[in-house]
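Participant: Just lifted these from Swiss-Prot, have a look:
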| type | residues | note |
| --- | --- | --- |
| ACT_SITE | Tyr153 | active site, proton acceptor |
| BINDING | Arg17, Met19, Asp38, Asp61, Val62, Asn88, Tyr153, Lys157, Val186, Thr188, Thr191 | NAD(+) binding site |
| MUTAGEN | Ile6 to Thr | Maximal improvement in solubility; when associated with M-47 and K-69 |
| MUTAGEN | Val47 to Met | Maximal improvement in solubility; when associated with T-6 and K-69 |
| MUTAGEN | Thr69 to Lys | Maximal improvement in solubility; when associated with T-6 and M-47 |
| MUTAGEN | Ser140 to Ala | Complete loss of both oxidation of androsterone and reduction of progesterone; when associated with T-6; M-47 and K-69 |
| MUTAGEN | Tyr153 to Phe | Complete loss of both oxidation of androsterone and reduction of progesterone; when associated with T-6; M-47 and K-69 |
Amino acid sequence: MSGRLIGKVALVSGGARGMGASHVRAMVAEGAKVVFGDILDEEGKAVAAELADAARYVHLDVTQPAQWTAAVDTAVTAFGGLHVLVNNAGILNIGTIEDYALTEWQRILDVNLTGVFLGIRAVVKPMKEAGRGSIINISSIEGLAGTVACHGYTATKFAVRGLTKSTALELGPSGIRVNSIHPGLVKTPMTDWVPEDIFQTALGRAAEPVEVSNLVVYLASDESSYSTGAEFVVDGGTVAGLAHNDFGAVEVSSQPEWVT
């Protein structure tokens, strides 16, 4: 690796497995020091042991403000500051709108939206003290377009996209950038029950976690120094449009002349 994140300290939520663990490993590989949190303590401790002195694991329920404060304090105490936040933690639940329980609605809002808000709020002070920062909110393509039966997930991911923009405007003068990443289907434990062909993608496959992590590293680095308030889509072409695969088999000479 090329050391693109040397001198930076990052905090990652939901970092014990899946995309979060991939983000942690990718940033450490590029020279960052990383504090990461989750509620999956055994898995988190195993990742921290693998990364040795470059990482610290903390228990972090993203709905609890005090645990965010403790995670930030760990980063500042252990590594001397905080420059990057990756709001990665999230959950998915599904159901028809008429049967969608209020408790499930509230739960997904608490984790996917309030958790992001609390994370951003917690890191502003140390990032202002550092004179710079990059906040990376993991949204989804469901933050760009709706999906049947994913009402809570879609609502929260759209909201994260909006929160990204309002905070980017507010924090920009302090040198803090805020962007959102919008993955499509990614091969993680949270989505292992989803058929890989559920979305018709231009590339014809689901993403590997590292393909999202590569974008996280870019946004954490100074390479993205003029990017803020923006959406970065990594979805294999899912939201680009309908993939009319049948058209590709039609001979050009046999196509009708369409007049509009």
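Cβ coordinates are placed from backbone N, Cα and C, and glycine is handled just like the others.
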Participant: Just counting, how many other CB atoms are there within 10 A of the CB of Arg17 (NAD(+) binding site)?
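Facilitator: The Cβ of Arg17 (NAD(+) binding site) has 18 Cβ neighbours within 10 Å.
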Participant: Whole-number Å only: compute the distance from the Cα of Val62 (NAD(+) binding site) to the Cα of Thr69 (mutagenesis position).
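Facilitator: Thr69 (mutagenesis position) has its Cα 11 Å from the Cα of Val62 (NAD(+) binding site).
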Participant: Taking each of Ile6, Thr69, Ser140, Thr191 in turn, which of these recorded positions have a Cα lying within 10 angstroms of the Cα of Tyr153 (mutagenesis position)?
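Facilitator: Hits: Ser140.
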Participant: For each of the recorded positions (Ile6, Val62, Val186), count the other CB atoms lying within 10 A of its CB, then report the residue with the highest count.
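Facilitator: When each Cβ's neighbours within 10 Å are tallied, Val62 leads.
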Participant: Max Cα-Cα distance in Å among Arg17, Met19, Asp38, Asp61, Val62, Asn88, Tyr153, Lys157, Val186, Thr188, Thr191, the residues listed as binding NAD(+)?
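Facilitator: Maximum Cα-Cα distance: 23 Å.
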Participant: Non-local Cβ contacts of Thr69 (mutagenesis position) (under 8 Å, 6 or more apart, same chain)?
Facilitator: Ala122
Participant: In DSSP terms, helix, strand or coil for Asp38 (NAD(+) binding site)?
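Facilitator: Looking at the DSSP assignment, Asp38 (NAD(+) binding site) belongs to a strand.
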Participant: Measuring CA to CA, name the entry from the mutagenesis positions Ile6, Val47, Ser140 that ends up nearest Thr191 (NAD(+) binding site).
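Facilitator: Considering only the listed mutagenesis positions, the nearest one is Ser140.
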Participant: Mind telling me which of the recorded positions Ser140, Thr191 has the densest Cβ neighbourhood, counting other Cβ atoms within 10 Å?
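Facilitator: Counting every other Cβ within 10 Å of each candidate, the maximum falls on Ser140.
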Participant: Enter the number of other CB atoms within 10 angstroms of the CB of Val47 (mutagenesis position).
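Facilitator: Result for Val47 (mutagenesis position): 22 neighbouring Cβ atoms inside 10 Å.
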Participant: Expressed to the nearest Å, what is the distance separating Ser140 (mutagenesis position) and Val186 (NAD(+) binding site) at their Cα atoms?
Facilitator: 10
Participant: Helix, strand or coil at Ile6 (mutagenesis position), per DSSP?
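Facilitator: Its secondary structure by DSSP: coil.
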